[in-house]
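Here is the structure we will look at, set down as structure tokens.
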Amino acid sequence: MLENGSHFFEGVEKLLEIWFEESSNGDDDLRNISRSDWENVLSNVNCQIISTSKNDIIDAFVLSESSMFVSKRRWILKTCGTTTPLKCLGQLLKLAEANGYNVVADLFYSRKNFTRPEAQITPHQGFTEEVTYLDSIFPNGRSYCLGSMNLECWYLYTFSRSDIKITPQLISDEKNVDSDPDQTIEILMQDLDPETMSIFYKNKFNDANGATVKSGIDTILPTMHIDDFLFDPCGYSMNGINDKGEYMTIHITPENQFSYVSFETNVALSNYRKLINQVINTFKPGKFIVTIFANKCSLAYETMKELEVEYSQGSHWKRTDMQCCNFPSYNLLFAQYSHSEKTGDYL
């Protein structure tokens, strides 16, 4: 709530992803952690599990504030509102250790700048505070800000064991933490089309499936098995997982004054241009940010450079910012677009 009593909800999410090093026991698996243990972890975040879906490779959880994904040695938590995901790290690491994973290989914490930062709760009242909190657990972490700090920006904190200088006696113990191909694309959208957003109100559809089909969400990545939820009176979340263990997730805050939609997937593609166009055509934002992470084993590691080209020339999108970063194990592309009056393809 705002100080004057008017309604507000922070759609911008905090995204936390952790990869653990392979354990010596092949039977170790984060998916062995019980639901009750996950509920205890999430109680520190101030969110609850609404529904679950799973296959042989990945477990997906729709939460009261966004989503969680668990695979053998990877954990992803994405939460919106005034949630506090960093506060669950201590408990999470203890659970992981109890299930055979005692070394973090890579950690990523990221978020866009908040619409109402003053409404957030410690340790999320500012990126400096978040970095201080993370540094207390991961003393070799690194923090970044991409985009314009006084306008729209995207914050990132990373930790990687490959950043740590390995002494000779530890070389024989060093694992290949980059053995699994990994890529993630996020599309963060604002100022959405009101007619499209009206689909995600309970007075329009009684169940989430109606909104999923009407909006065309089900056609974005057709191989995904969808678990969706429509909030009362408005708002929408969905998780999709496929037989390869890949995921997608969409979260929608439809209120016109602060509309926000996030799309995320780790589907491996050699070119993300078509996918970006489909997502943007589905939700029709006024502006959006694209981020793509890809490690050296990923199909997208080299081909993500396609988006470094100014595809928006001649279209009704103007690229207002673009930055690339090279990390020890990953490449990152950040690009921001705003609407112009021209017509044509989105990218």
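Quick reminder: no glycine exception, Cβ is built from N, Cα and C everywhere.
Original residues only.
Glu10 (active site) has a Cβ environment of 20 other Cβ atoms inside 10 Å. The annotation active site is assigned in Swiss-Prot to Glu10 (among others).
What Swiss-Prot lists as active site, schiff-base intermediate with substrate is Ser66. When secondary structure is read from DSSP and collapsed to three states, Ser66 (active site, schiff-base intermediate with substrate) falls in the strand class.
The active site, proton donor feature in Swiss-Prot is assigned to Cys80. If you draw a 10 Å sphere around the CB of Cys80 (active site, proton donor), it holds 24 other CB atoms from the protein chains shown.
While the structure shown retains the original residue, Swiss-Prot records the natural variant Thr167 to Ser with this note: In strain: Canton-S.
Annotation of the natural variant Ser172 to Thr in Swiss-Prot: In strain: Canton-S; the original residue is retained in the structure shown.
Residues or ranges marked as active site, proton acceptor by Swiss-Prot on the basis of similarity to another entry: His251 (among others). The DSSP secondary structure for His251 (active site, proton acceptor) is strand.
Listed in Swiss-Prot as a natural variant, Tyr346 to Asn is described as follows: In strain: Berkeley.
Contacts of Ser66 (active site, schiff-base intermediate with substrate) defined by a Cβ separation under 8 A and a same-chain sequence distance of 6+ are given as Glu13, Cys47, Lys78, Thr79, Cys80, Thr83, Ser237, Thr249, His251, in order along the sequence. All chains included, 24 other C-beta atoms sit within 10 angstroms of the C-beta of His251 (active site, proton acceptor).
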